[in-house]
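The domain 'Trm1 methyltransferase' annotation in Swiss-Prot covers 9-465, and the record cites sequence analysis as its basis. If you look up Swiss-Prot, you'll see Arg36, Arg134, Asp152, Val185 marked as S-adenosyl-L-methionine binding site, on the strength of similarity to another entry. One entry in Swiss-Prot concerns the mutagenesis experiment Asp200 to Ala. Its note says: Loss of activity. Residues or ranges marked as Zn(2+) binding site in Swiss-Prot: Cys315, Cys318, Cys350, Cys353.
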Amino acid sequence: METDLNDYTVIKEGEAEILMHKKNQVFFNKAQVNNRDMSIAVLREFLSKRKQEHEAKSSKRTRPASKVIEKDASEASKEETPSENGMNNGDHEVASEDGPSSVSKDPAKTTERFAPREPKPPKVLEALSASGLRALRYAREIEGIGQVVALDNDLASVEACQRNIKFNGSVAISKVESHHTDARVHMLTHPKEFDVVDLDPYGSPSIFLDSAIQSVTDGGLLMCTATDMAVLCGGNGEVCYSKYGSYPLRAKYCHEMALRILLASIESHANRYKRYIVPVLSVQMDFYVRVFVRVYTSASAMKNTPLKLSYVYQCIGCDSFHLQPVGRSLPKNNSVRYLPAIGPVVKQDCNHCGKKYNMGGPIWSAPMHDPEWVTSILNSVKSMKDRYPAYDRISAVLTTVSEELLDVPLFLSLHNLCATLKCISPSAAMFRSAVINANYRISGTHVNPLGMKTDAPMEVIWDIMRCWVKNHPIKAQSPEQPGSVILSKEPSHEVDFSRHIGSLSKAQAKKVARFLPNPEKHWGPKLRAGRQITSKHVSLIGHEAVNGHLSQHHEELKEEDEEAEPEDNVQDKVDPKRQKTATDNITST
């Protein structure tokens, strides 16, 4: 049965094209182009790293073979050399004929035995494919990609995906396959089969993590998105704990904490199968968080997990926070002993303002990025800018990520520090200079343009702010306010606000854009597929926010209502509020 293209709109992104039905039958979100572009960039880097690792392993395997070849060749050359006593021509000819032939055969056999095999093209699983746009872009844009398996539990989505596969031609047909099945069941029944697993659900990925971890090959790549930011950022802490096993805190760093909660949850699922993760890139963009981690199997390396997790103590009165590691290691002879961490790291009351602490976590406190990966991905993206529809955005995010302090979890907000003290804010460059002049490190964060990552302790941070307030006095406040308690103490560190050359990052010095506005209105999450689109949705969140298409049924109803209603009736209509006000005025008169 042929598809009537009049009922569809062709949407092109990158090199892929999909047919989108006007009745919102299958989910599609234009804003996720950033997500898809970033995934393609990371996947390209994964293929490159995978090839390098394979070549390195192959070279190690071929070294013994080369030594054997050299040894056989040297022995053969000795046999070929005539002795001083002399040899007859017949014997010499036989030796010369047999020697080289035997030498030439053995190395050939040895070389064949240790010949490096080319790695198989990576097999990719898109667990929740919907329209199949992501799978189609992987197949058409990434060189060397293998089979792409697209799954969905919704029959309409599978039919749409299959329709789009045919619409994209022979390359898509040969590489992409679509199945109507539960992604969890499929991943559980295909353990360690996929080199890449992509989870991009509508909401939380928590129910897919256990099966996804099992389906990734050793050294494979797991890409995971979470869009339930209200839960991850502390809006519903008990729900977050039930889904991810961590309790979130409502603070300025909540979006980075969301990333670290997701990483900790993935690590927890991996540990159940003697596996562990190595994050290569973790980003927060738009309305979601996205992590890219490699999955490895090692019972011994898995023991380091408690060293990578921490609880967070957040003061309820000021911006002070402290991290409490879950475990610690103690070297003993040639082995390592793992012990519980020593704590607590804070007193019951805050040392700075005297208020209590909230405790959250555990979160992933190890690095969220691999700097080598980030630099390589950024360079690759810049060299192929024409192939990324969202180049400006992803290059800006990667640039900021490349300048972050990797070993500093969470961050401070300069505006929040000033809000606590109720003082005017110093410039970011001045504050950074003061931290650097105190022999500490500081950087920005891709999560928040006002955020600052630093390894300076909170005592130094508050001393900097105390000295700033001394030079810029404020009005008297209630002595019970956290800001008053902090300012009542004298600084214990010398503060130097003189401009430091490192107060601006390389990107800032070159005036490279790092934080970009949304490209259009209503740039965010869209309606779930299958929901009835009404004129109310359009009036509230805009025409484009409902995938850019109103159903013909609603358009026809709207036109009929407008035609059925005479213009005189529209003019005679009175707002009930205005009518009531007018009646009250007449009564009062």
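Glycine is treated like the rest: Cβ placed from N, Cα and C.
Residue pair Asp152 (S-adenosyl-L-methionine binding site) / Cys353 (Zn(2+) binding site) shows a Cα separation of 52 Å. Look at Cys318 (Zn(2+) binding site): DSSP puts it in coil.
Long-range C-beta contacts of Asp200 (mutagenesis position), restricted to its own chain and to partners at least six residues apart, with a cutoff below 8 Å, comprise Gln32, Asn35, Glu126, Ala127, Leu128, Arg134, Met223, Cys224, Thr225. The predicted model assigns the domain 'Trm1 methyltransferase' (9-465) a mean pLDDT of 88. Whole-number maximum of the Cα to Cα distances across the S-adenosyl-L-methionine-binding residues Arg36, Arg134, Asp152, Val185: 25 angstrom.
Excluding Cys315, Cys318, Cys350, Cys353 themselves, the residues of that chain whose CB lies within 8 A of the CB mean position for the Zn(2+) site are, in sequence, Ile316, Gly317, Asp319, Ser320, Asn351, His352, Gly354, Lys355, Pro482, Ile486. The separation of Arg36 (S-adenosyl-L-methionine binding site) from Cys350 (Zn(2+) binding site), Cα to Cα, is 44 Å. Across the structure, Cys318 (Zn(2+) binding site) and Arg36 (S-adenosyl-L-methionine binding site) place their CA atoms 38 angstrom apart. Close to Arg36 (S-adenosyl-L-methionine binding site) in the fold, though at least 6 residues off in sequence, lie Glu13, Gly14, Leu133, Arg134, Arg137, each with a CB less than 8 Å from its CB. Proximity of Cys353 (Zn(2+) binding site) to non-local residues of its own chain (separation of 6 or more, Cβ distance below 8 Å) is seen for Cys315, Gly317, Cys318, Ser320, Thr420, Pro482, Gly483, Val485, Ile486, given in sequence order.
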